[in-house]
Amino acid sequence: MTNSVKTNGPSSSDMEYYYKSLYPFKHIFNWLNHSPKPSRDMINREFAMAFRSGAYKRYNSFNSVQDFKAQIEKANPDRFEIGAIYNKPPRERDTLLKSELKALEKELVFDIDMDDYDAFRTCCSGAQVCSKCWKFISLAMKITNTALREDFGYKDFIWVFSGRRGAHCWVSDKRARALTDVQRRNVLDYVNVIRDRNTDKRLALKRPYHPHLARSLEQLKPFFVSIMLEEQNPWEDDQHAIQTLLPALYDKQLIDSLKKYWLDNPRRSSKEKWNDIDQIATSLFKGPKQDSHIIKLRECKEDLVLMTLYPKLDVEVTKQTIHLLKAPFCIHPATGNVCVPIDESFAPEKAPKLIDLQTEMEKNNDVSLTALQPFINQFQAYVSSLLKNELGSVKREREDDDEPASLDF
C-alpha cells in the first residue's frame, strides 16, 4: 500500500518539543567529534540551520554538547545540516579574511533518491514511496556497501533515511574524512558507473566488465525478475517498452520484429516481453552467426539489469568537502518522519513519526519506551565502534611517530 504524503508537517512547537525531549544530541556530538571530550572536530565543525520561513543560516558551530543542544533548541530550525571541519570555528567567519577559513575534512557522503528510479517504478510516483519501490534503494545500499568495504577498506559508515524517498550514506573512517575534493570525485567515479539517466538508448558498457561491475551484476541478477519484471512490471505498457526496453537492444531487425509483435499482441507483461526477446532472436538468428548473436543479446540483458537496478547517485552531494547534508534524526518537514539510521532490511513504513513519538511520550515520558529508541541504540552502537577504531588509529600513529630513526640504507 502506498504511503500518502502529508503537506502539513510538524509545527514549530512540535519541533521545540522534539529537540528538548527526544533528539539524541550526545550521540550526534560524539559521532562528529570522534571523542566524548570536545575537540577541534566538533568545535570547528560547520552546521547550517533551515527554517520554515525559508531562511537558511550557515557557519554555526558549537563548543560542547551542552552548547550544541542549547543553540539548536533556541533557534528551533525545521532541520539542521552538517558540514566540514574547518581550521577555525566557523562562527568566527565574520571576523576573518575570506582566505583564512579553510575546510579541512568531512565525512565522505553519498545520496540516493527515488526520483532517479521513476522510469522503472510503477507502484508509486513523485514524492510517494512504498516498501516495493524502496527495494531499489535497498539494492543500491547493498552494492555501495560492498564497494566501500571490499574495494576501499572502509569500516565506519552508516546509512540514514532521508525522511521521505531516499537515503544518505556517511563514511566516517579517518581516511575517508581526509579525502581532497579530487579524491572524492575519484571515489565517486568508481562507484557511480551508470551515469547516463537516459533510458531511451543503449548503455553498451565495455567488456569485460570492471571487477566491481561484474560483482555488482551477480549481486543484482537474483532480484531482477522479482523486482523489475514481476513487482514493478514497467514494460507491460507497450509504448513504455518500445521507448525504454527496445533501445537497449543491439539489432534493428530484432527491435523492429519485437515492436511489431508487441503492437499486434498488446499488454503482454514485462516478464513475457523479456522472454519474447529470446524467442524472437532465436527465430531470427540462425546459422554460423547464431552464437555471436546470443552473446550480444546476453550482454544487452546484463546492461539492462545494471541500468535498472545499479545505484543512481546524486553526484553533487559527494564531490565537495564543504557540501552540507541533513543531520541524522532530523524530522522531515513534509512527512513528519524521523531521519533514522537504516540498513538494507529497512522499509519506509518502519520510520517513526514525530506525532506517534509524542503520543508515546505522553503515556510514559521515557524516550527508551518509544519507537525511536531502537534506532538510537543502532546509532549508539555505530558511534561506539567508530570511537574504538578512532582510538586505535591514534595509537598506531603515535607508535609510528615513536619509532627510532634507522641508520640502515
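Just so it is clear, glycine is given a Cβ too, placed from its N, Cα and C backbone atoms.
At each noted site, the model still has the original residue.
All protein chains considered, the CB of E46 (active site) has 23 other CB atoms within 10 Å. Annotation source Swiss-Prot lists active site at E46 (among others).
Among the features that Swiss-Prot reports, active site is placed at D111 (among others). There are 18 other CB atoms within 10 A of the CB of D111 (active site), with all protein chains counted. Following the DSSP three-state reduction, the secondary structure of D111 (active site) is strand.
Counting every protein chain shown, the Cβ of D113 (active site) has 19 other Cβ atoms within 10 Å. What Swiss-Prot lists as active site is D113 (among others), and the listing cites sequence analysis.
Other Cβ atoms within 10 Å of the Cβ of R184 (mutagenesis position), summed over all protein chains shown, number 19. R184 (mutagenesis position) carries a helical DSSP state (H, G or I). Listed in Swiss-Prot is the mutagenesis experiment R184 to Q, annotated as follows: Temperature-sensitive.
Sequence-distant neighbours of E316 (mutagenesis position) (same chain, 6+ apart, CB under 8 A from its CB) are H323. For the mutagenesis result E316 to K, the note given in Swiss-Prot is Cold-sensitive.
Considering only the active-site residues E46, D111, D113, R184 (mutagenesis position) has D111 as its nearest partner by CA-CA distance. Reported as a whole number, the C-alpha separation between D113 (active site) and E46 (active site) equals 24 Å.
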